[in-house]
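Engineer: Here it is, the structure, as structure tokens.
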Amino acid sequence: MFIEQMFPFINESVRVHQLPEGGVLEIDYLRDNVSISDFEYLDLNKTAYELCMRMDGQKTAEQILAEQCAVYDESPEDHKDWYYDMLNMLQNKQVIQLGNRASRHTITTSGSNEFPMPLHATFELTHRCNLKCAHCYLESSPEALGTVSIEQFKKTADMLFDNGVLTCEITGGEIFVHPNANEILDYVCKKFKKVAVLTNGTLMRKESLELLKTYKQKIIVGISLDSVNSEVHDSFRGRKGSFAQTCKTIKLLSDHGIFVRVAMSVFEKNMWEIHDMAQKVRDLGAKAFSYNWVDDFGRGRDIVHPTKDAEQHRKFMEYEQHVIDEFKDLIPIIPYERKRAANCGAGWKSIVISPFGEVRPCALFPKEFSLGNIFHDSYESIFNSPLVHKLWQAQAPRFSEHCMKDKCPFSGYCGGCYLKGLNSNKYHRKNICSWAKNEQLEDVVQLI
């Protein structure tokens with residue numbers, strides 16, 4: 001039987017996450033032992049989404065195409081090549097099956113066509129930390145308040161999963177100061193398909209290590225290391241001995257086959273250490289290394305960015321390129337064309353949840369900025385709000401026709417980050433820029 005006469009239907013192991021413009025296929029969303037390398041999302045544009053939602057086993061592939069084309073007054077003949085290519089791809093990825101006769105199959109869905117719902121969530125388990133880092137955007141410390149209860153955490157995790165979230169990140173503060181850190185770690189690894197664990201690496205205990213080993217096929221552990229010089233790292237992190245303990249943890253986890261990504265916060269004292277840090281990371285056995293300049297949020301506002309000097313910036317860019325060329329197997333670089341999205345998705349595709357239940361678009365947004373409280377407010381009231389719709393529709397400065405780019409002294413700072421665009425308007429400019437005005441974000445600037 002030719003594919004045209006067969007009856008396509010979405011597999012029961014696939015969930016269609018609906019968005020206002022298209023959707024996402026969540027493959028194997030129920031299987032709890034999917035490895036990081038095997039788990040995947042498939043983005044659907046509006047047409048592909050509408051076609052998939054017709055695939056319930058009751059119509060032939062040919063009938064589905066004809067119905068879809070009739071909606072838009074198009075000829076099936078003009079679309080059949082890419083359509084049947086898509087069907088073959090979906091079949092190869094086990095998203096659909098092709099039946100020989102009509103039979104009704106229910107399509108499992110999450111999300112909404114009316115408003116965006118997130119696919120990824122970051123949980124801040126606590127704002128407490130055993131360190132007091134010089135650049136911390138949350139201004140965490142041993143004295144900081146805020147720790148989510150295990151009961152509230154599980155309730156929230158269940159709600160997020162049921163509404164489409166399949167990947168998550170757990171962070172702090174420092175997650176391992178939470179009294180129920182291991183129970184939470186076990187819960188998220190059973191619940192979600194991909195889990196990132198962010199830690200400073202100074203509080204790793206045997207029980208935590210055993211859990212990470214058990215779930216290593218779906219875990220990425222992110223650990224901060226900021227210098228090859230122990231004194232520089234310890235001073236930056238606010239505790240003597242933290243460098244040695246962090247290096248020990250990186251090696252320990254790596255030796256047990258756990259994927260470790262080391263992150264470096266770059267500032268004036270360590271900016272010429274990136275090469276040596278990459279080598280150090282490789283020697284410790286980690287699989288990935290990333291670095292970012294300290295952002296001017298939280299305590300980071302007090303740290304001066306040294307590359308504001310044009311000549312210094314030029315020299316650093318040359319140095320950086322040499323490092324990337326030498327360690328391209330270790331430093332993940334996203335091709336520019338893959339960055340060309342309207343925005344990063346903060347606030348609608350991914351969210352951050354504080355220990356108090358306050359929802360922020362991303363970790364760098366100030367603690368006072370809230371889209372709503374997920375412990376008390378309904379899902380719809382949070383994500384169907386005018387603010388979330390505004391963030392979903394906003395073009396990041398780099399990709400907005402309203403950004404003056406070449407004429408703006410802040411274009412390099414803002415780049416593809418709409419938070420930095422908001423931040424520059426709130427703290428670095430005398431007047432609201434054309435990007436913020438035309439993207440209708442003037443009121444959001446005042447919330448930062």
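The backbone N, Cα and C atoms fix where each Cβ goes, glycine too.
As listed in Swiss-Prot for this protein:
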type	residues	note
VARIANT	Q91 to L	In strain: ATCC 6633
VARIANT	I96 to V	In strain: ATCC 6633
DOMAIN	115-329	domain 'Radical SAM core'
BINDING	C129, C133, C136	[4Fe-4S] cluster 1 binding site
VARIANT	T214 to A	In strain: ATCC 6633
BINDING	C408, C414, C417	[4Fe-4S] cluster 2 binding site
Engineer: What does the structure give for the C-alpha distance between C417 ([4Fe-4S] cluster 2 binding site) and C136 ([4Fe-4S] cluster 1 binding site)? Integer Å is fine.
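Structural biologist: Here the two Cα atoms are 19 Å apart.
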Engineer: If the [4Fe-4S] cluster 2 site is taken as the center of the Cβ atoms of C408, C414, C417, which further residues of that chain fall within 8 Å of it by their Cβ?
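Structural biologist: After dropping the recorded site residues, what remains is P397, R398, C403, F410, S411, G412, Y413, G415, K420, G421, S424, W435.
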Engineer: Rank the binding-site residues C408, C414 by the number of other Cβ atoms within 10 Å of each Cβ and report the first-ranked residue.
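Structural biologist: That would be C414, with the highest Cβ count within 10 Å.
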Engineer: Give the distance between the Cα atoms of C408 ([4Fe-4S] cluster 2 binding site) and T214 (variant position), rounded to the nearest whole Å.
Structural biologist: 50
Engineer: How big is the Cα-to-Cα gap, in Å, between T214 (variant position) and C414 ([4Fe-4S] cluster 2 binding site)?
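Structural biologist: Checking the Cα atoms of T214 (variant position) and C414 ([4Fe-4S] cluster 2 binding site) gives a distance of 41 Å.
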Engineer: Of the recorded positions listed here (Q91, I96, C129), which is spatially closest to C414 ([4Fe-4S] cluster 2 binding site) when Cα positions are compared?
Structural biologist: C129
Engineer: Sequence gap of 6 or more, Cβ distance under 8 Å: name the residues on the same chain that satisfy this around I96 (variant position), in order along the sequence.
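Structural biologist: When sequence neighbours closer than 6 are ignored, I96 (variant position) has P8, F9, I10, N11, M55, L87, L90 within Cβ distance under 8 Å.
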Engineer: When the number of other CB atoms within 10 A of each residue's CB is tallied over all shown chains, which of the variant positions Q91, T214 has the maximum?
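Structural biologist: Most Cβ neighbours within 10 Å: Q91.
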Engineer: Rank the binding-site residues C129, C136 by how many other Cβ atoms lie within 10 Å of each Cβ and give me the one with the fewest.
Structural biologist: C136
Engineer: If you take the centroid of the Cβ atoms of C129, C133, C136, the listed [4Fe-4S] cluster 1 site, which other residues of that chain have their Cβ within 8 Å of it?
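Structural biologist: So the additional residues around the site are L131, K132, H135, L138, E139, S140, S141, G173, E174, N200, R237, G238, R299.
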Engineer: In sequence order, what residues of the same chain, 6+ apart, have a Cβ less than 8 Å from the Cβ of C133 ([4Fe-4S] cluster 1 binding site)?
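Structural biologist: The answer is S140, F236, R237, G238, R299.
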Engineer: In whole Å, note down how far the CA of Q91 (variant position) lies from the CA of C129 ([4Fe-4S] cluster 1 binding site).
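Structural biologist: Roughly 48 Å, rounded to the nearest whole number.
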Engineer: Counting every protein chain present, what is the number of Cβ atoms, excluding its own, within 10 Å of the Cβ of C417 ([4Fe-4S] cluster 2 binding site)?
Structural biologist: 20
Engineer: Whole-number answer please: how many Å between the C-alpha atoms of C136 ([4Fe-4S] cluster 1 binding site) and Q91 (variant position)?
Structural biologist: 47
Engineer: Could you pull the average pLDDT for the domain 'Radical SAM core' (115-329)?
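Structural biologist: Mean model confidence (pLDDT) across the domain 'Radical SAM core' (115-329) is 94.
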